[in-house]
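Asker: Handing you a structure now.
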Amino acid sequence: MFSALGKWVRGSRNDKDFVTKYTADLSQITSQIHQLDVALKKSQSILSQWQSNLTFYGIALTVLALSYTYWEYHGYRPYLVVTALLCIGSLILFKWALTKLYAFYNNNRLRKLAKLRAIHQKKLEKLKEETHYNATSSIIQRFSSGEDQNDDAMVLLDDELNAKYQELNNLKTELEKFKKESHVKGLKKEDSDAWFDKIISVLAGGNELDSTSSLSPFKKIICPQCHWKSNCYRLASKPIIFICPHCNHKIDEVKEREDAIEAKQPAQPSQSEKEKTK
């Protein structure tokens, strides 16, 4: 028993050391990568600033050198041309050397960054191997999000979602059947309307639509005058205002409901009747 307890204690300590070691290593590598990224971004702005300063001071020194040459040699043109060429050449040489120096340091930083990223990726791969991440993640993904949905959906879904899944499969089967029948002998309008009614019911979250059932929340809109059946549905508990496109008969259930409420209320006595009672 004591040996088992000792193994358990050593195992827990090893796990803690394992996590601490990888956390420290990955944190250090990530910090170095971040510092190099920041240095690379700053170096470009520093180079631009140095280039602009070098251009400004180089032009200023060139003007001073030409002025001194003009004053010393009394405007002798060959000396002025040589001085200008030397100053401009020196300026170009310094700018080229600065660019090369920046490229040298920048390439070194890029190589360090690539090396650190490779070490970081290698550490992660080693961590995955030691923790069996690839095997466990595939199992977790299968049973949490349902990789094999046809098998796992029947296990994980409750009865209501399972019933909805069966309804959708039935609609899919009926659609394939209707397609075959329409190619052979054509599809009747009544059958297509019934199938679309079922689709509306499933998408609305209810069962099959039945305008004659008192339990259905939906009812098909039918004109009471000419008995024209529309392809529209309404909520049975909500009043509507509808004008039939065939006979122009108007259905105003809002007004009918207000009239019914007023009829149920007791009639208020007039002012003369109140005075007589007094």
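Residue numbering: from 1, along the chain as shown.
Using the three backbone atoms N, Cα and C, a Cβ is placed for every residue, glycine included.
Nope, none of those substitutions made it into this model, it's the original residues.
Under its mutagenesis annotations, Swiss-Prot gives Cys223 to Ala the following note: In lnp1-1; causes aberrant ER morphology; when associated with A-226, A-244 and A-247. The note that Swiss-Prot attaches to the published mutagenesis Cys226 to Ala is: In lnp1-1; causes aberrant ER morphology; when associated with A-223, A-244 and A-247. What Swiss-Prot notes for the published mutagenesis of Cys244 to Ala is this: In lnp1-1; causes aberrant ER morphology; when associated with A-223, A-226 and A-247. According to Swiss-Prot, the mutagenesis experiment Cys247 to Ala carries the annotation: In lnp1-1; causes aberrant ER morphology; when associated with A-223, A-226 and A-244.
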Asker: Just the number: how many Å between the Cα atoms of Cys244 (mutagenesis position) and Cys223 (mutagenesis position)?
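Answerer: Taking the Cα atoms only, Cys244 (mutagenesis position) lies 6 Å from Cys223 (mutagenesis position).
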Asker: Note down the number of other Cβ atoms within 10 Å of the Cβ of Cys223 (mutagenesis position), including every protein chain shown.
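Answerer: Taking every protein chain into account, the count is 19.
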Asker: Rounded to the nearest angstrom, how far is the Cα of Cys247 (mutagenesis position) from the Cα of Cys226 (mutagenesis position)?
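Answerer: Cα-Cα distance, Cys226 (mutagenesis position) to Cys247 (mutagenesis position): 7 Å.
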Asker: Through the lens of DSSP with three states only, how would you label Cys244 (mutagenesis position)?
Answerer: coil
Asker: Of these mutagenesis positions, Cys244, Cys247, which scores lowest on Cβ atoms within 10 Å?
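Answerer: Result for the mutagenesis positions Cys244, Cys247: minimum number of other Cβ atoms within 10 Å at Cys247.
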